[in-house]
Amino acid sequence: MEQAPEDQGPQREPHNEWTLELLEELKNEAVRHFPRIWLHGLGQHIYETYGDTWAGVEAIIRILQQLLFIHFRIGCRHSRIGVTQQRRARNGASRS
């Protein structure tokens, strides 16, 4: 019969503590890039949907990560990370 391997790794900080630290970092980054009213509305939506639960914390983390990723990917003006936007010709000549 197989046995589970013994836990030989170093102790990690509790998952809940790490999750709350991640949420705090994401919130701090989000307020630099998005209007507070949008973020407040997102928080209200999450609270109304999930209440005060860990599922709500996980949902808002996932949404903030996606928003920030897309924001940086399309070219944030606050950062050098992202795709440089090229000007498109008005006559549509660049289309194939």
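Glycine is no exception: its Cβ is also placed from the backbone N, Cα and C atoms.
Copied over from Swiss-Prot, here are the features:
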type	residues	note
MUTAGEN	Trp18 to Arg	Partial loss of cell killing
MUTAGEN	Glu21 to Gln	Partial loss of Na(+) permeability for ion channel function
MUTAGEN	Leu23 to Phe	80% loss incorporation into virion. 10% loss of LTR transactivation
VARIANT	Asn28 to Ser	In strain: Clone pNL4-3
MUTAGEN	Ala30 to Phe	80% loss incorporation into virion. Perinuclear localization. 56% loss of LTR transactivation. No effect on human TFIIB binding
MUTAGEN	Phe34 to Ile	Partial loss of cell killing and nuclear localization
VARIANT	Gly41 to Asn	In strain: Clone pNL4-3
MUTAGEN	Ala59 to Pro	Complete loss of G2/M cell cycle arrest
MUTAGEN	His71 to Arg	Partial loss of nuclear localization, cell killing and G2/M cell cycle arrest
MUTAGEN	Arg73 to Ala or Ser	Complete loss of LTR transactivation and of G2/M cell cycle arrest. Transdominant mutation
MUTAGEN	Cys76 to Ala	Complete loss of incorporation in virion
MUTAGEN	His78 to Arg	Partial loss of G2/M cell cycle arrest
MUTAGEN	Arg80 to Ala	Complete loss of G2/M cell cycle arrest. 66% loss of LTR transactivation. Complete loss of human TFIIB binding
MUTAGEN	Ser94 to Gly	Partial loss of cell cycle arrest
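In this structure, the C-alpha atom of Ala30 (mutagenesis position) lies 10 angstrom from that of His71 (mutagenesis position).
Considering only the mutagenesis positions Trp18, Phe34, the Cβ with the fewest other Cβ atoms within 10 Å is that of Trp18. Comparing Cβ neighbour counts within 10 Å across the mutagenesis positions His71, Arg73, the minimum falls on Arg73. Ala30 (mutagenesis position): 20 other CB atoms within 10 A of its CB, across all protein chains. Among the mutagenesis positions listed here, namely Leu23, Phe34, His71, Leu23 has its C-alpha nearest to that of Ala59 (mutagenesis position).
In the three-state DSSP scheme, Cys76 (mutagenesis position) is classed as coil.
Spacing of Arg73 (mutagenesis position) relative to Phe34 (mutagenesis position) is 15 Å (Cα to Cα, whole number). Neighbour density for Glu21 (mutagenesis position): within 10 A of its CB lie 11 other CB atoms from the protein chains shown.
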